[in-house]
Amino acid sequence: MDIKSFLYQFCAKSQIEPKFDIRQTGPKNRQRFLCEVRVEPNTYIGVGNSTNKKDAEKNACRDFVNYLVRVGKLNTNDVPADAGASGGGPRTGLEGAGMAGGSGQQKRVFDGQSGPQDLGEAYRPLNHDGGDGGNRYSVIDRIQEQRDMNEAEAFDVNAAIHGNWTIENAKERLNIYKQTNNIRDDYKYTPVGPEHARSFLAELSIYVPALNRTVTARESGSNKKSASKSCALSLVRQLFHLNVIEPFSGTLKKKKDEQLKPYPVKLSPNLINKIDEVIKGLDLPVVNPRNIKIELDGPPIPLIVNLSRIDSSQQDGEKRQESSVIPWAPPQANWNTWHACNIDEGELATTSIDDLSMDYERSLRDRRQNDNEYRQFLEFREKLPIAAMRSEILTAINDNPVVIIRGNTGCGKTTQIAQYILDDYICSGQGGYANIYVTQPRRISAISVAERVARERCEQLGDTVGYSVRFESVFPRPYGAILFCTVGVLLRKLEAGLRGVSHIIVDEIHERDVNSDFLLVILRDMVDTYPDLHVILMSATIDTTKFSKYFGICPVLEVPGRAFPVQQFFLEDIIQMTDFVPSAESRRKRKEVEDEEQLLSEDKDEAEINYNKVCEDKYSQKTRNAMAMLSESDVSFELLEALLMHIKSKNIPGAILVFLPGWNLIFALMKFLQNTNIFGDTSQYQILPCHSQIPRDEQRKVFEPVPEGVTKIILSTNIAETSITIDDIVFVIDICKARMKLFTSHNNLTSYATVWASKTNLEQRKGRAGRVRPGFCFTLCSRARFQALEDNLTPEMFRTPLHEMALTIKLLRLGSIHHFLSKALEPPPVDAVIEAEVLLREMRCLDANDELTPLGRLLARLPIEPRLGKMMVLGAVFGCADLMAIMASYSSTFSEVFSLDIGQRRLANHQKALSGTKCSDHVAMIVASQMWRREKQRGEHMEARFCDWKGLQMSTMNVIWDAKQQLLDLLQQAGFPEECMISHEVDERIDGDDPVLDVSLALLCLGLYPNICVHKEKRKVLTTESKAALLHKTSVNCSNLAVTFPYPFFVFGEKIRTRAVSCKQLSMVSPLQVILFGSRKIDLAANNIVRVDNWLNFDIEPELAAKIGALKPALEDLITVACDNPSDILRLEEPYAQLVKVVKDLCVKSAGDFGLQRESGILPHQSRQFSDGGGPPKRGRFETGRFTNSSFGRRGNGRTFGGGYGNNGGGYGNNGGGYGNIGGGYGNNAGGYGNNGGYGNNGGGYRNNGGGYGNNGGGYGNKRGGFGDSFESNRGSGGGFRNGDQGGRWGNF
C-alpha cells in the first residue's frame, strides 16, 4: 500500500477525508509543485514540495504520517515500508507532545501561563472571560457603527474607528478619568534628537482598577505639548477599546486650517467622452452633484462611494482561522530544510539520516586526528571564555526547551554555541539530526559570522556552514549543518513551516527590533506546542529577567567575558586634552543651520537644556567656552580631526572605531579625512566604512589586519556595537547618536530622527575597545548629557506601524492579528493594532472574515510596505512594473542616492538637472540608475569613476538595483507576465509628456498615500490638514532662491522630524493624478469647490469630479482581477481595457490643462542668475587631451562661478552632442566620455594628476552644453581621485 492510500485508510476510521491543496511554486525555469494536506481537527499541515504533482502529494502524506507517529497516534510498525515514516531524530527527550487539536494530552511547557490559544492579558476588555471570540465585537465590528456616525466630520484619519476620540478632545477626557480614579501619575518626557532637531517622547502608565492592570502609552511630538496630547489620545483610545470609557458623544470641531486657493482643472471634451464611455461600459454609479444643495457653512457632500467599506463581493470570505502555530518537524529523510523542499534526486534522496550521521562522525574524528590546521583552530577556540562552560551549556540546552545565554561581546557565544551543539551531535553518531538556525539582526553580521565559523572548521561556505540574507545565500548541506541568517529571512521561511530544524538560536535579543520581538512570540508558541524543538536566546550583558519570565522562568547562563580595562573620556575631557577651539567658520555654519531650522519651529518657546553649557569648574575657562560654542546637534569634524591627531601623538598601536548614526555622516567624514594631508595619506591610514549596504568585499576589509605602521580607522553605524567583533580595536570614538524610526498613528506620521543613543548602547560601544590591550573610549557628549540619557531605547514595536506585521501574521496562519500581538513580550497599544486591521480591510488585503485576499497574500510576500506593493500591482496592469519596482525600491531604501561634498548642504545643479523638467527626486534617481547601470556593465573601474563624477552613492545604487530585481522576480513568481515588466528608458532631456513616466508618477500617489504636500514658497510646503513643512535639502526641488513649479502638488516618500517636518524623496504630480490616486475622499463643498481629503481645493466641474471619482472603485476592482488571475492582465476584458486607456490619458501631466494658461515655472537648477556668479561660464574645451578644470564639475553648482546645466536651460547641449557639444560628450565619437576614447581627447586621465572632474567646476556650460571652464587657477586642485587612485577606493563614491 502506498503512503497516500494508507493515509486515506487511517482517516476513514474517523470518517474524515484528507484535504489536498496543490499549487505551482518557484520561478518558471525551476517550476515545482507545493502540496499541503490537512486532516481536521489537527492543525498540523503536511507538506510536499517536488518537481511533479504525484511526488508532491506522496511527500505531503508522508510528512503528515510522520507527524502522527511523533504524537503517538500511529506506531512506526503500522506504517508501510515505503513510507519511511519516522518520528525524527533519536534525541526526543520530551516525547508525546501533540499538535493542538490532537487527541493526546498535550504537555505544556509554560505551566500556568497563556498558551497559543489564549488571548494575551493586554487586550482583554472589561468583563471578558479570556477566550478569543468574546471581544470580536468590541475590537472590529463596532468600528463600522462609529464610522457611520460622523463620516463627514472624520477629519482625523482614524477618529471614526476609535469612538471619535481625537487629539483635540482626548486629553480632557483622560484628565476626568484620572481625577475620578484619583490617579496622580503624570507624563514622563524624554528629549529625542539633538538640539536643533529636538522632539519629545511622552510616556504615561496608569493603573486601571476595572481591568486590574496597567495601561501604557508612548507617543512622540515636536514639543512636550504635542507629545502629551498624542500620548493622551493613545491612552483614551485604548481605554475605549477595552470597554473602560465611552465613545465621544459631542460634536467634533473642525479646525480652521489654512484654506488653500482652489486650483483650476479642466479636461478636453474628447477625454470627458472617453470617461463617459468607460463609466457606461462598467456600469459605474456616479453621484449627480446637481441634485445636491450645499449650505454655506454646512459639511461637504461626498462625490464618491465610501471606499473604506467592504463591498458585497467580499462578504463570503475564507473561513476565519483559529489561532495556530508554525508547523514543525525534526530532521527527516528526503527533506532539505534550507530550501523547504523534498530531495527528489541524487544520493541524498535515498540515503537514511542514520547512515549520514555515521559518515559525519567518521569524518570529524579523522580531521581531529590528522588535520593540523583544524587542531590549531580547536586550540584557539579552547582559549575563549565560553569554552570553560561548554559542558554546562550543552546540558542546559538538552534538558530545556528554552535557554538564555548572557555574555559580554567577544566571549565567543555567537561563533561557538552552534558549533558545540553540532559537534556534540556528530560525536554521538547523530549528526544528521542537527540542523541549526542562527539569527543575526543584520546581514553583515550573518555573513561575517558564517565566514568566521567556516574558517574555524577549515571548510568552505556551503559545507556544514552557510548563510542567507536578502539578495544573497550560500546554503549548507541538508543535514548536520548551521545556517546563519537575518531575522527577516527566517520569518520569510516560516511560511513553509520549520520542518527539519533541531535548534533555533536567536542572537542579540536585547536589541528589541520589531522582527525579533515578532519572532519571539512565534517561538514561544512553537516551544509550548513542540517541546522537542530547542530555542537558545543570546544577549549581551543586560537585564534578561523580562525574557526569562516570558519563557516560563527558563534558565539563564552567565558567560564571563575577557576584556582589558577601558578608560573613558567625555567631551569636556577631550576638549581639554586636545586644546580644541571651534573655528569661526564652523560657528557661522552652526548659526545658519539653527536659523533655518527655526523657520517652521512648532514651539519657539520650548526651552531645552544645552548640556554642552553644563561643565564642572575643574575644567579651564577655555574648555568651558569651547564646549559652549559646540552644538549638541552637529558632529564637529574639526573636533574629530583634532582627536585623531591626539591619538596619533600617543603612538599606541591599534585600530580606531568611530560610531556614527548613518551612512551620510560616514561618507561625509570619510571624504573629509581623505582630503586632509595626514589622514588622506594611505601609507599611514586606511579609512574603511562599515555599513550593511556596502559590497561584501569592502565589508571584509574591516576584519583584515593592516601593514605595520598603518592605522585602520573604521567608520561604522551601530552595526559594530554588538553584531560584529573586530579584534584589533583599541580606540573607540562614540558620537553617541542613533537613527530611530518614529510613528504617530493619529496623523499617520512616520518620521526618522537622529536621536541620542541610550546608556546601554554607549556601554556596548565602549566595550568594543580593549579586546587585545587596554583600550580608550572617547564619548563625544558631556558628562551631564550622559547622565540624562535613557537607560534603553523604546522597543521598535511601539514606534512603527503594524500593518506589515499584521499581513505576515495572516500569511503564516497565526490566527487573528490582535490575538497574536496580545501575546508579545510588550504588546503594542490596542488602538495601533486595530488601525492596522482596519487599514488592511480598506486596502482589500483582508476579507470580511479578516483572512487574506489574493491581493493580501501577494503583498504579504513582497518585502516592501503594502501600499507600495499595491502600487506595483497596478504598475504591472499599466505596463510600467519596471519603473514602479525601482521607485518602490528607492522608497524602501532610506540611504541617499547623491553624495554631498564637505560643506555642501544642497545638491549641485548638475545633480538636480537629472530630473529634467519633471521636478522629481524619483526621476533623478531613475536617470542616475540607468546611467550607472550602463557604466557598471563596462567594468568596476568605470562604475567607480562614474559615481565619483556624478556624486552618486555606489552602495545605494547597488541596493536599489538588487531590490528592484527581487521585486520583479517575486511578481513573476506570482504569475504576472514578463511583458508588463519591460524596461523603460527615461530621457530627462525631453521637455514634455512621457506617458509611461507620467502614469508611474501618478501611481506613486497611491504607493505613498497620504504623503501629499503643496508648495508655497522657497522651501515651505503644506502637508495633510495644511500643516507646514519644509522641502528637504537633499531634494532636487530644494532651493533657497525663489522657485516656482509647473504644478504645486508633490508626493513624498518620508518625513524627517526636526523642529519642523522635512519632506524627502519628492516628485511633482498633476492635480488629476492627486484626485485619481492621491485621495480617499472627494467632496463637494460650498461655492462648488471640490475638496479632496478635507484640505485640497480644486476648481473643477463637480460633475466631472464625480465621474473621475467613480473610476476609483473600478480601479480597486481591477487590482482584484489582476491578483486573481495575474497571467490574464495582458488580455483584459474590453471594459477594463478601456479603463486602463482612459486612466493613462488622465495621468498625462497636461491632461487637466485644457484651455488653461499655466506658468512653466522656474526650476531649482534653472534659478541661478549670471549675476550670482559673475557672468556665465566659459564654453567648455579640451586641453592636451584632458578636461580643463571645470569639466563636468561635480562640485560646481554654479553659485560662485555660474555654470550648472546651462543657466538658460541648455541641458546637455542644444545640438545633441551627447553630454556637451564640443569634445564628443558621452560617446559622440565612439570614445567614452571624450573624443577618442577614455575620459579625454586622447584617452588621458582626469586632468594631469587625476584630480577629479574639477573642484569648483561650473557644470555643463551655458547654452550649448559644453564643459564649462569656470576658474582656471584652480586646475587640478582637490577632489575626485587624489594622485591617480590613491585617495582610497571609497573615495570613488
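Here the Cβ of each residue, glycine as well, is placed from N, Cα and C on the backbone.
Annotated domain 'DRBM 1' per Swiss-Prot: 2-70, in sequence order, evidence recorded as sequence analysis. In the predicted structure, the domain 'DRBM 1' (2-70) carries a mean pLDDT of 91.
On its own chain, K4 (mutagenesis position) has E57, K58, C61 as residues at least 6 apart in sequence with a Cβ closer than 8 Å to its own Cβ. Looking at Swiss-Prot, the entry for mutagenesis of K4 to E says: Slightly decreased binding to roX2 non-conding RNA, leading to decreased localization to male X chromosome.
One entry in Swiss-Prot concerns the mutagenesis experiment N29 to A. Its note says: Does not affect binding to roX2 non-coding RNA. Cβ neighbours of N29 (mutagenesis position) (same chain, under 8 Å, six or more residues apart in sequence): none.
Long-range Cβ proximity for K53 (mutagenesis position), meaning a same-chain Cβ under 8 A and a gap of 6 or more residues, is found for I22, F33, C35. According to Swiss-Prot, the experimentally introduced change K53 to E is described as follows: Impaired binding to roX2 non-conding RNA, leading to decreased localization to male X chromosome.
In the three-state DSSP classification, K54 (mutagenesis position) falls within a helix. In Swiss-Prot, a published mutagenesis experiment is listed as K54 to E, annotated Impaired binding to roX2 non-conding RNA, leading to decreased localization to male X chromosome.
Under DSSP, the residues of the domain 'DRBM 2' (169-241) split into helix, strand and coil as follows: 32 helix, 24 strand, 17 coil. The feature domain 'DRBM 2' is assigned by Swiss-Prot to 169-241.
As a published mutagenesis entry, E172 to A appears in Swiss-Prot alongside the note: Slightly increased binding to roX2 non-coding RNA. Its own atom aside, the Cβ of E172 (mutagenesis position) has 11 Cβ atoms within 10 angstroms in the protein chains shown.
One entry in Swiss-Prot concerns the mutagenesis experiment E195 to A. Its note says: Slightly increased binding to roX2 non-coding RNA.
Here Swiss-Prot notes a mutagenesis experiment, H196 to E, with the remark: Decreased binding to roX2 non-coding RNA, leading to decreased localization to male X chromosome.
Under the heading of mutagenesis, Swiss-Prot lists K225 to E and annotates it as follows: Decreased binding to roX2 non-coding RNA, leading to decreased localization to male X chromosome. Cβ contacts within 10 Å of K225 (mutagenesis position), excluding its own Cβ and spanning all protein chains shown: 15.
Under the heading domain 'Helicase ATP-binding', Swiss-Prot lists 394-560.
Secondary structure at G410 (ATP binding site), as computed by DSSP, is coil. Annotated ATP binding site per Swiss-Prot: G410, G412, K413, T414, T415, R771, in sequence order, evidence recorded as a large-scale study or a structure entry.
Record note (Swiss-Prot), mutagenesis K413 to E: Abolished helicase activity. The unchanged residue is displayed.
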Query: If you run the three-state DSSP split on R771 (ATP binding site), which class comes out?
result: coil
Field: Candidate mutagenesis positions K54, E172, K225, pick with smallest Cα gap to T415 (ATP binding site)
entry: K54
- request: Compute the C-alpha separation of T414 (ATP binding site) from K54 (mutagenesis position), stating it in Å without decimals.
  value: 42
Query: Of all the recorded positions given, K54, K413, R771, which residue's CB has the most CB neighbours within 10 A?
result: K413
Query: Whole-number Å distance between the CA of G412 (ATP binding site) and the CA of E172 (mutagenesis position)?
result: 54
Statement: For the domain 'DRBM 1' (2-70), the DSSP residue counts stand at 31 helix, 20 strand, 18 coil
Field: Span of G410, G412, K413, T414, T415, R771 around ATP - largest C-alpha separation, Å
entry: 16
- line: The rounded CA-CA distance in Å from K54 (mutagenesis position) to G410 (ATP binding site) is 51
- request: Go through T414, T415, our binding-site residues, and report the one whose Cβ sees the most other Cβ atoms within 10 Å.
  value: T414
- line: For K413 (mutagenesis position), the closest of the recorded positions by C-alpha position, picking from E172, K225, R771, is R771
- request: Identify all same-chain residues not among G410, G412, K413, T414, T415, R771 whose C-beta atom falls within 8 angstroms of the centroid of the ATP site's C-beta atoms; report them in sequence order.
  value: L384, I386, G407, T409, C411, Q416, T725
- prompt: Quick one: Cα separation, E172 (mutagenesis position) versus K225 (mutagenesis position), in Å?
  reply: 13
